[in-house]
Amino acid sequence: MGNSGFYLYNTQNCVFADNIKVGQMTEPLKDQQIILGTTSTPVAAKMTASDGISLTVSNNPSTNASITIGLDAEKAYQLILEKLGDQILGGIADTIVDSTVQDILDKITTDPSLGLLKAFNNFPITNKIQCNGLFTPRNIETLLGGTEIGKFTVTPKSSGSMFLVSADIIASRMEGGVVLALVREGDSKPYAISYGYSSGVPNLCSLRTRIINTGLTPTTYSLRVGGLESGVVWVNALSNGNDILGITNTSNVSFLEVIPQTNA
């Protein structure tokens, strides 16, 4: 065992040995390792520090060995700030989203200095209109279906752009289907068709479509509304033609010009 043996230190029997093995350990302890008990046999383990914790090991053979565990104030400070920052900013972001999105939308759709409003072509319809025309299998591919409730002329500002068309019509009828048809001037049949329903009370019937522009020439469109094979449809009114809640109600047709994104 080399320099090995026993000696009496005060009242304690001490053992000193070179390359001693404890339990099932197969090699001597290395620098800064300690013996760690387990549920079976001891093992050699090395203590390490995690974020925010400082670990100082003094194992100079000429001095008393020591292990000092403390708090790394700088790292702990940064960790705490990061955690709090994430939570605070997350809460602020949620609050901003909840409280200001509508304000932003209202701003960009009402401020005439912003380009988005200029891109919209809005056509409000405020009259009460009785639509006696019907849409049937015989006339759906013609221009005879339904009743025209409005005409709209729009001029593209950019060749190759497209119009996103949105029609929201307040319609009432005795229970049954409602048909909306968008007609482009010069065509022999509707450009787009949509369907809605009324159970005797006013309902919002919508049509959504896109129109690709090939030039800068003004084009006129019309919107036709009618019952699905039967029934009279009222626009902006109750199914008997009276005002809804005694006030003027407004349907709307809008054209939004957009330019498709390219990879160029």
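Including glycine, each Cβ sits where the backbone N, Cα and C put it.
So, quick note: what you're seeing has the original residues, none of the substitutions.
Some features that Swiss-Prot has for this protein:
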type	residues	note
VARIANT	GLN12 to Glu	In plasmid PCHL1 and plasmid pCTT1
VARIANT	PRO61 to Ser	In plasmid PCHL1 and plasmid pCTT1
VARIANT	ASP86 to Asn	In plasmid pCTT1
VARIANT	GLY90 to Asp	In plasmid pCHL1 and plasmid pCTT1
VARIANT	THR109 to Lys	In plasmid pCHL1
VARIANT	ARG138 to Ser	In plasmid pCHL1 and plasmid pCTT1
VARIANT	LYS189 to Asn	In plasmid pCTT1
VARIANT	TYR191 to Cys	In plasmid pCHL1 and plasmid pCTT1
VARIANT	VAL201 to Ile	In plasmid pCHL1
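Across the structure, TYR191 (variant position) and ARG138 (variant position) are spaced 17 Å apart at their Cα atoms.
VAL201 (variant position) sits 30 Å from LYS189 (variant position), taking the CA atoms of both as reference points. Within its own chain, LYS189 (variant position) has GLU141, THR142, LEU143 as residues 6 or more apart in sequence whose C-beta sits under 8 angstroms from its own. Counted within 10 Å of its Cβ, the other Cβ atoms near TYR191 (variant position) come to 14, all protein chains included. VAL201 (variant position) has a Cβ environment of 11 other Cβ atoms inside 10 Å. Neighbour list (ARG138 (variant position), Cβ cut-off 8 Å, at least 6 residues apart, same chain): empty.
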